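See structure below.
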Amino acid sequence: MTVFRQENVDDYYDTGEELGSGQFAVVKKCREKSTGLQYAAKFIKKRRTKSSRRGVSREDIEREVSILKEIQHPNVITLHEVYENKTDVILILELVAGGELFDFLAEKESLTEEEATEFLKQILNGVYYLHSLQIAHFDLKPENIMLLDRNVPKPRIKIIDFGLAHKIDFGNEFKNIFGTPEFVAPEIVNYEPLGLEADMWSIGVITYILLSGASPFLGDTKQETLANVSAVNYEFEDEYFSNTSALAKDFIRRLLVKDPKKRMTIQDSLQHPWIKPKDTQQALSRKASAVNMEKFKKFAARKKWKQSVRLISLCQRLSRSFLSRSNMSVARSDDTLDEEDSFVMKAIIHAINDDNVPGLQHLLGSLSNYDVNQPNKHGTPPLLIAAGCGNIQILQLLIKRGSRIDVQDKGGSNAVYWAARHGHVDTLKFLSENKCPLDVKDKSGEMALHVAARYGHADVAQLLCSFGSNPNIQDKEEETPLHCAAWHGYYSVAKALCEAGCNVNIKNREGETPLLTASARGYHDIVECLAEHGADLNACDKDGHIALHLAVRRCQMEVIKTLLSQGCFVDYQDRHGNTPLHVACKDGNMPIVVALCEANCNLDISNKYGRTPLHLAANNGILDVVRYLCLMGASVEALTTDGKTAEDLARSEQHEHVAGLLARLRKDTHRGLFIQQLRPTQNLQPRIKLKLFGHSGSGKTTLVESLKCGLLRSFFRRRRPRLSSTNSSRFPPSPLASKPTVSVSINNLYPGCENVSVRSRSMMFEPGLTKGMLEVFVAPTHHPHCSADDQSTKAIDIQNAYLNGVGDFSVWEFSGNPVYFCCYDYFAANDPTSIHVVVFSLEEPYEIQLNQVIFWLSFLKSLVPVEEPIAFGGKLKNPLQVVLVATHADIMNVPRPAGGEFGYDKDTSLLKEIRNRFGNDLHISNKLFVLDAGASGSKDMKVLRNHLQEIRSQIVSVCPPMTHLCEKIISTLPSWRKLNGPNQLMSLQQFVYDVQDQLNPLASEEDLRRIAQQLHSTGEINIMQSETVQDVLLLDPRWLCTNVLGKLLSVETPRALHHYRGRYTVEDIQRLVPDSDVEELLQILDAMDICARDLSSGTMVDVPALIKTDNLHRSWADEEDEVMVYGGVRIVPVEHLTPFPCGIFHKVQVNLCRWIHQQSTEGDADIRLWVNGCKLANRGAELLVLLVNHGQGIEVQVRGLETEKIKCCLLLDSVCSTIENVMATTLPGLLTVKHYLSPQQLREHHEPVMIYQPRDFFRAQTLKETSLTNTMGGYKESFSSIMCFGCHDVYSQASLGMDIHASDLNLLTRRKLSRLLDPPDPLGKDWCLLAMNLGLPDLVAKYNTSNGAPKDFLPSPLHALLREWTTYPESTVGTLMSKLRELGRRDAADFLLKASSVFKINLDGNGQEAYASSCNSGTSYNSISSVVSR
């Protein structure tokens, strides 16, 4: 942006008389103080906002200045200097004081063509100079052709006004519609490309007028003029051209040519015989021919008359366009104008509305006898309209022209009223100084202070009060300004009036005080302000309602809290005897009932009909309110005036559920017992959950058994036999002697994942961890489904146990067998009151130990959703408690001093690495516990016990204490489990109903939600929550976690060929779990994404976790009969490059099965599954989904016919959306990103395939490139071919990486940025400086936390900054990256490079018709909620 001189122009120049004015500019004579030289100062009004139409845009001003700076010619005006202030840009120009050329010529008695061409030649010379610089003026007309000095023998022409001038770039097409209709070229009218030729047309028109005094194309209307121009409709009439030479007419004809290419250029015109005669005869013909001076003088006179009228029509045009804008004030509306108003009145009002002071001044100057006090048709004089618009200059002008300061409109309002209505403080000061009356009432009894309050102008109200305006004046409705403020909710106005000393207890005609008005309308801040200034809280209206009654009736909870905190009378009765509690109970508003009861209201007050609040609630059948009133001690035996109890009223209205509750509470002893059950006791929560995670053989079961052993029992405890004696492949005796190969370990955990790219750019492993990552798992050489150990844990083993020296626990041991992982998301990380123990064996090499721990911690972290709002530094409020335990220290001969603890030499480095990665997400104990899992009495085991006991005590201390009802439910659960039989699932609603029906009728749903959460914490039940499972209680976790899933997923011997593909009949499932209701069980498993039912076949069920078939269809066949297009993506984790939890791919397969079954209604969709892969065919396109790169990526490859590119795009988008939905719902804490596969290598079936990462696209985009180099193939591939199969329709509607709006950054990305930028940086390179760079400095003061306050639970300032900044349309990911780099935060910018999406499709609804159902592709046919609801 060009920066002009910011100094005050008045410091350097003395400004004098006005020389002229335009729409947005005024030209004044000025004198330079330092030299005494005279110049013209052109004041151009700047446009305030982009959307505004008032003023000139910055771009247009800078263009005019740049052109003026470039030009220097005797016939063109020159620029001296440029200044700028808040409202204007001031151009200091050469003073052209000779007036217009045409005015000068009109004064002559006669003029030959020869004399005329001398002036015209100067114009042509000036235009020749401009065109040589490729500058087109675009506004050549008589008014812009001036004389430098008319008093010299040969006056010099000056071309002025370069406001429309443009530098023509012949490489870029330029179109616009501008200029004066009489002089514009046809290409402007027709909106065709413009060039220098447009000026030549204007010269032709000027010449025509100069010679004849007539305008060639002028019509009666603007439209007619433009039509004449477009049609080139002109002629040389004898009346005007009788004395005109043939050469002059030829000159004009060659210029007024419609085709710009055939029009004379400036060079041609200078060589034309009329301008430059070729012989004496041509020269003589010019001398003999004369300008038609009679007509020319008439033209000049007519022009001056038009200029007089033009001011009025200009005002009319400007204000009409102004009135159509959306940002006009209330005064600037059509209520001040009418077609029946005089033309002059309209012009005056238009000029006022548009702040056109010069225009109004000219207009009034030409209307010497006009009475400016006369009103328009609506009875509003101009002075009042000007007061409403707030322009003091116009007020001064009107008063100077005779406007009375006390003039009123037909409603009795004066100028103060109008200014107050629109909030013009300076205008009010001006009116007050000029003695305009303040407290004039209009016909409705209102004065200025009323209207200021009604429109929320606190500064105006404050000013009027300071001027002495009476704040207690009432209008015809007896309302004060404070009533108006209270009704409309203007706190600042109410505060100003209260501080001015107004009476806060005046009542209006309805008997309402301002407090009653504000309370009814819910303005708690005004209520608080009024109370602080002495408002009577118990003042009542005509119906006896106090403020609390009205707030309760209108459900204004914040007002109710304010009134109660201020001490209003809570038991006040209205004229019917109803207290606020009566009103709340009748309406059934539970939160208000609770608030009133907590304020110690009387529960048993009777109204005039003898009814207590309990009677009203019972009569209306509001069970929750009845229950709460009874709990709080309301009398159930109270009688109405006609002798009825609350129970009688409920029965008469057939509210049997209410009547039944009241019947059970008749005896006070029963009610007392129920109330006692709900009160907290001194008993602490008896147990919490201990969850153990680790790979098979890490010693989890042994560790639990050892922790259960007491001191005496530990002497007699027999060690569990080591499996290495019988299965050396599973537990090698020495990691050095029997180190497993990569292929063994990876094939067993991720069969079929070995086809990874070997080039460094395609590998997903982190530097330094590659070795360990490739050997993460030491699994049996057989397929993991073939269990080699009958003693190994099946699914999730759950037991209640007392751990000696620690306390009672519900112990949940999660099997290390990957086949069970697909069910862990419902149980692993759903309780922050649990202790999570990650166990690993020291038998493994250090790299494998580290990566096993990373695997499980990534799993736990991924299961925890992001909390909103994001906390300071991205921290979690309740991170999971994690303890790391290393086993087999005895076998590995870890050194241990006599009687001391094992000393593992790598514990510090392992803990440091783990805490660096997961310290913000998990609460990891500071110590790594190294022990022999079988030595229950060892020192190491004792240290672990002590640590677990400390954590347990800490957790239990913050858990709510037990209630008798909770203990009662625990004792009742066994009988409920027995009653439920094969289905141990129950909805929360059913649980609430059963407890209320069988155990305690006074327990509310909120009470029982808390109790259910406590039972969940103890492990008695499990609350299951997800998108498909909401508020479902698993009454017996062992039933599902151990019995059902343990049996179903550990199936060993297939009974049929299709079992290898994981397909089972309903009968097969029934045989696997014979004790369960198979239909309900399948719906449960379906909702958990463990299986997918094929509704088309009716009896088949897909269970991907049980698939044994491997390596089917892992790549496309080479034979292709038709031309195909290829494309694909790889979905990978962004941060920690560990394998996806195996279960996630099973869930992906389940959802893809479900999705393809939804698509296959026409029989053209098919899916084939195998271990870690599947192949889909749908509507002519084929798709592979593969788990690759040792489980660290999910690849989606699509191919289809060249003619079906859009189908391929939609299929890829739908399947990726399905996978991303599964990720988001199952692993909400895992951030993933899409990398793109080389379509050319996919087409050539070339492996390894080049992987394009987001940073590749961003780098290319920065360099303005639209293709990427395939370094493997040595060729380039375009963005469109990589991302959308070369489909230009899709590509054109998409946003690319840098241009994607920053609001698309997901919460996990924002949380990571908060973690990087929230903490104060020593060099200031944190969120504060970023806020300044993004243009939001106000947020720094608002969210700055450097005041020593604890930061743990403060909201993230970076998150707040992004939320604010992304409301602007120009906030793109690319802008954010560049701002971060400018800040010096390359770490944050590089993270964005890794995590940001590079392609966002914005397809319209029509394009997605084929895959409309993909929107909910991750949604199960069933939800557990629907299962248990029956």
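Note that Cβ sites are derived from N, Cα and C of the backbone, with glycine treated the same way.
Among the features that Swiss-Prot reports, ATP binding site is placed at 19-27, Lys42, 94-96, Glu100, Asp161. A strand conformation is recorded for Glu94 (ATP binding site) in the three-state DSSP classification.
Classification of Lys42 (mutagenesis position) by DSSP places it within a strand. The Cβ of Lys42 (mutagenesis position) lies under 8 Å from the Cβ of Ala25, Val26, Val27, Ile90, Leu91, Leu93, each of these being in the same chain and 6 or more residues away along the sequence. According to Swiss-Prot, the mutagenesis experiment Lys42 to Ala carries this note: Loss of activity, apoptotic function and of autophosphorylation.
DSSP gives Asp139 (active site, proton acceptor) a coil state; it is part of no helix or strand. Within 10 Å of the C-beta of Asp139 (active site, proton acceptor) we count 22 further C-beta atoms, all protein chains included. Marked as active site, proton acceptor by Swiss-Prot on the basis of sequence analysis: Asp139.
Annotation of the mutagenesis experiment Ser289 to Glu in Swiss-Prot: Reduction in proapoptotic activity. Other C-beta atoms found within 10 angstroms of the C-beta of Ser289 (mutagenesis position) number 20, with every protein chain shown included.
Secondary structure from DSSP puts Ser289 (mutagenesis position) in coil. In Swiss-Prot, a mutagenesis experiment is listed as Ser289 to Ala, annotated with the note Loss of phosphorylation and significant increase in proapoptotic activity.
Ser308 to Ala appears in Swiss-Prot as a mutagenesis experiment; the accompanying note says: Elevated Ca(2+)-calmodulin binding and Ca(2+)-calmodulin-independent kinase activity. Increases apoptotic activity.
Among the sequence features in Swiss-Prot, the mutagenesis site Ser308 to Asp is noted as follows: Reduced Ca(2+)-calmodulin binding and Ca(2+)-calmodulin-independent kinase activity. Decreases apoptotic activity.
Where Swiss-Prot documents Ser313 to Ala as a mutagenesis experiment, the accompanying text is: Minimal effect on activity.
Positions annotated as domain 'Roc' by Swiss-Prot, on the basis of sequence analysis: 681-955.
Among the features that Swiss-Prot reports, domain 'Death' is placed at 1312-1396. Across all of the domain 'Death' (1312-1396), the predicted model scores a mean pLDDT of 85.
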Ser289 (mutagenesis position): which of the recorded positions Ser21, Glu94, Asp139, Asp161 is the nearest Cα neighbour?
Asp139
For Leu19, Ala25, Val27, Val96, listed as binding-site residues, tell me which one has the smallest number of other Cβ atoms within 10 Å.
Leu19
Out of the binding-site residues Ser21, Gln23, the residue with the smallest number of other Cβ atoms within 10 Å is Gln23
Sort Ser21 (ATP binding site) into helix, strand or coil using the DSSP assignment.
strand
Whole-number Å distance between the CA of Val96 (ATP binding site) and the CA of Asp139 (active site, proton acceptor)?
18
Rounded to a whole number of Å, the separation of the Cα atoms of Gln23 (ATP binding site) and Asp139 (active site, proton acceptor) comes to 15
For the C-alpha pair, I'd like the distance in angstrom between Ser21 (ATP binding site) and Asp139 (active site, proton acceptor), rounded off.
16
Closest by Cα to Asp139 (active site, proton acceptor), out of the binding-site residues Leu19, Glu94, Asp161, is Asp161
How many helix, strand and coil residues does the domain 'Death' (1312-1396) contain under DSSP?
48 helix, 2 strand, 35 coil
Going along the chain, which residues six or more apart from Glu94 (ATP binding site) have their CB under 8 A from its CB?
Tyr39, Ala40, Ile77, Thr78, Leu79, His80, Lys158
Row Asp161 (ATP binding site), column other C-beta within 10 angstroms, all chains, value 20
